[in-house]
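K.L.:
So that we are looking at the same thing, I have put the structure below in structure tokens.
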Amino acid sequence: MRPFRTLVKVLQKIESSPLTKVFMAFIIVVLIGSYLEFLTQRNVKYSEIKNYFTAIWFTMETVTTVGYGDVVPVSNLGRVVAMLIMVSGIGLLGTLTATISAYLFQIRIERRGKLEKRLKNHTIICNWNAYTRNIIEGNRDEEAAPIVILSENTDNSEKYQNVFFVKGDCTSEDDLKNAAIEDAARVVIMSDIENNAIPEDLLDAKTLLSIFTVRKLNNAVEIIAEVRDEKNKKHAVSAGATEVLSVGELSSRLISRSISNPGLTDFILKSLSETEDFKIFSIEACGILPGMTVKDAASNLAEVCVIISVISKGKIEYPPDRSYKIGAGDYVVFLAKNKKEVEEAIKG
């Protein structure tokens with residue numbers, strides 16, 4: 001009984017499909033039109049439509065606008081039937097073509113709901129807004145970790161190398177699982193400012209809910225979140241975020257410092273740009289660094305970078321004490337032309 005029920009469900013799904021309905025209508029027009037043409041032409045003198053197959057051949061020539069002209073109706077009644085076939089058949093064929101295109105497009109959209117291949121240690125960026133594109137552009141290194149964009153709005157996004165798009169909502173556990181949240185190394189939660197369905201004063205609420213959901217599914221993943229209101233930063237940390245950024249706070253502080261420090265804004269922006277010769281990087285202490293003082297590390301790495309800070313257990317050492325011993329798990333912040341050169345130098 002179970003196979004029979006499954007077959008019934010499949011047939012019901014096929015029957016309810018718009019593509020099936022249009023296709024069946026097209027077949028009916030072809031079969032009925034061919035039969036009427038056959039009836040009107042089989043006894044007409046000089047007519048070449050003497051059997052049903054030839055009538056079908058003529059009908060298909062007509063609806064597909066091929067028009068070989070090898071078979072044509074002779075009588076006036078046959079020509080009237082041919083005109084009806086032209087009007088109904090050609091219209092249905094156009095509708096069928098459009099329906100097939102829409103069906104294939106829908107399949108492509110549905111496939112975006114899941115990754116086509118399994119990823120590990122990737123970065124998931126939740127929500128698409130004006131800043132998301134800049135994040136992708138800044139992480140287009142060939143050896144960079146794969147990026148998965150999880151958003152309801154991905155239709156207008158471009159294709160990038162090593163970037164995958166999953167259509168969904170970052171507050172949904174199922175959608176996060178489709179983006180392989182269990183194996184992700186980090187999650188970046190952008191404010192969903194382009195979602196017109198969410199009032200501006202509730203954007204941070206969605207961000208907090210997203211943090212809760214992500215942390216529930218992966219307790220070890222690094223979560224970087226953006227909030228609109230600086231007051232919600234502590235709530236985001238309580239929800240499980242590793243780092244919390246407020247665009248408004250960054251902008252206001254940068255402008256404030258630039259008033260009495262000419263050139264500071266230009267320096268900071270250039271150090272964060274992908275097009276400049278020097279950039280700010282951070283790297284977890286490994287290789288020769290653990291156990292080494294900041295002074296010795298700066299001396300060993302002088303040819304490839306300038307150490308500007310050390311972050312230990314969330315505490316920022318700036319400027320770092322020259323006698324401070326770098327520990328395992330610390331992060332070293334530096335200025336350099338190329339991060340790979342620093343990584344190679346650290347290996348020893």
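Glycine residues also receive a Cβ, built from the backbone N, Cα and C atoms like all the rest.
Keep in mind the model shows the original residues, not the substituted ones.
Here's the feature list from Swiss-Prot:
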type	residues	note
DOMAIN	120-246	domain 'RCK N-terminal'
DOMAIN	266-348	domain 'RCK C-terminal'
MUTAGEN	ARG111 to Asn	Reduces levels of the soluble RCK domain
MUTAGEN	LYS114 to Asn	Does not affect levels of the soluble RCK domain
MUTAGEN	LEU115 to Asn	Abolishes expression of the soluble RCK domain
MUTAGEN	LYS117 to Asn	Does not affect levels of the soluble RCK domain
K.L.:
Looking only at the domain 'RCK C-terminal' (266-348), how are its residues distributed among DSSP helix, strand and coil?
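P.N.:
For the domain 'RCK C-terminal' (266-348), the helix, strand and coil counts are 23 helix, 25 strand, 35 coil.
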K.L.:
Which value does the mean pLDDT take for the domain 'RCK C-terminal' (266-348) in this predicted structure?
P.N.:
86
